[in-house]
Amino acid sequence: MSKIFVNPSAIRAGLADLEMAEETVDLINRNIEDNQAHLQGEPIEVDSLPEDMSRLHLDDGKLPDLGRMSKAGEGRHQEDFQMDEGEDPSLLFQSYLDNVGVQIVRQMRSGERFLKIWSQTVEEIISYVTVNFPNPSGRSSEDKSTQTTSQEPKKETTSTPSQRKSQSLKSRTMAQTASGPPSLEWSATNEEDDLSVEAEIAHQIAESFSKKYKFPSRSSGIFLYNFEQLKMNLDDIVKEAKNVPGVTRLAHDGSKLPLRCVLGWVALANSKKFQLLVEANKLNKIMQDDLNRYASC
C-alpha cells in the first residue's frame, strides 16, 4: 500500500492562506456593519447637528429667495477657502493639513493608489498656499510672517514669465515640504536615473526577496509578507522603490536600505491583497520610523 507524503511547506502555505482568508472575511463583515449603521435606528441628537442647521427656518406663505441664497452660498464658500485677517494663518494651515491627512487615509482605505492620491493632494495644497500665502516680489524673507495682516495698498506690477515660474516653484516646494511627513526628504536625488543606484537597490532587494517581514493587520494582529508575494519583476520593484523618499540617497551612499519600508510602499501601491490585510495608519508610522532610523545611521 503506497504512502502519501505531504510537504510541510505546503501545509504552512495553506495555513497562511487560511489566516488571510479569515482576516478578509472579518474585514468584509466590519465593512457591512459600518455601511448598515444608519439602519440601526439610533436617534439623532439635536446638539450634534451642524452649526448651520440652527439658522434654518420655515415660512408658511413665502418662498425662499433663491438668488439671495446662491449669493450667500458663494460668499460662504469664499470665506471658507480664504483666511480672515484676524486669524492666525499658521493655525488655519495646520487645521487644513489635518483635514488633508484624514482624507488621504480614507482614500487609501477605499483602495486607491497612494501615488495617485499624493499627486492630487500636492496640487490641492499648492492651490491653498498660492491663495492664502501670496509671495509678492520685492518683499524680504523677514516680513513674510506679517504679509497676511498687512494693510498696505497693493502695487500693480507686470511680472515677467521667469518671475512667475520662480514663484510657482517656490509654492510647490513649500507645499511639498509642509504637507509631507516631517522627516521625509524631498530631494532631487530621488529623481536621478543612476544605474549604480538602481543596481544597489536591486542587489539589496534580491538578497532579501524571500525574507518575510512583519506588518500590522486590520485584525489587531500581524501578518508576514515578502517581495516574492508581489508577483512583480525585480525591475518594476526597483522602479517603484526609487519613489520612496530617501531611498535613492541611501543607495547612492551604499548604505543599508529600509527594506520593510520599501516592501510596504510597493505593496500598498500594487497589491490589492496587501491593501485588504494591512492597517494603513500603523503601516505609515512603521514606514516613517524605519526611514528615520536608517537615515540617522
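Cβ coordinates are placed from backbone N, Cα and C, and glycine is handled just like the others.
Don't expect the noted substitutions in this model, because it carries the original residues.
These numbers come from a predicted model, not from an experiment.
Taken residue by residue with DSSP, L15 (variant position) is part of a helix. Swiss-Prot documents L15 to M as a naturally occurring variant and attaches the note In strain: RC-HL.
For the natural variant L56 to I, the note given in Swiss-Prot is In strain: RC-HL.
In Swiss-Prot, the entry for natural variant D60 to Y states: In strain: RC-HL. The structure shown retains the original residue.
One natural variant named in Swiss-Prot is L66 to P, and its note says In strain: Ni-CE.
In Swiss-Prot, a natural variant is listed as F81 to P, annotated with the note In strain: Ni-CE.
With a cut-off of 8 Å between CB atoms and residues at least 6 apart in sequence, the same chain places S208, F209, S210, K211, K212, Y213, L263 near N226 (variant position), listed in sequence order. According to Swiss-Prot, the natural variant N226 to H carries the annotation: In strain: Ni-CE.
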Checklist outcome for this item: Counting every protein chain shown, other Cβ atoms within 10 Å of the Cβ of L15 (variant position) number 10
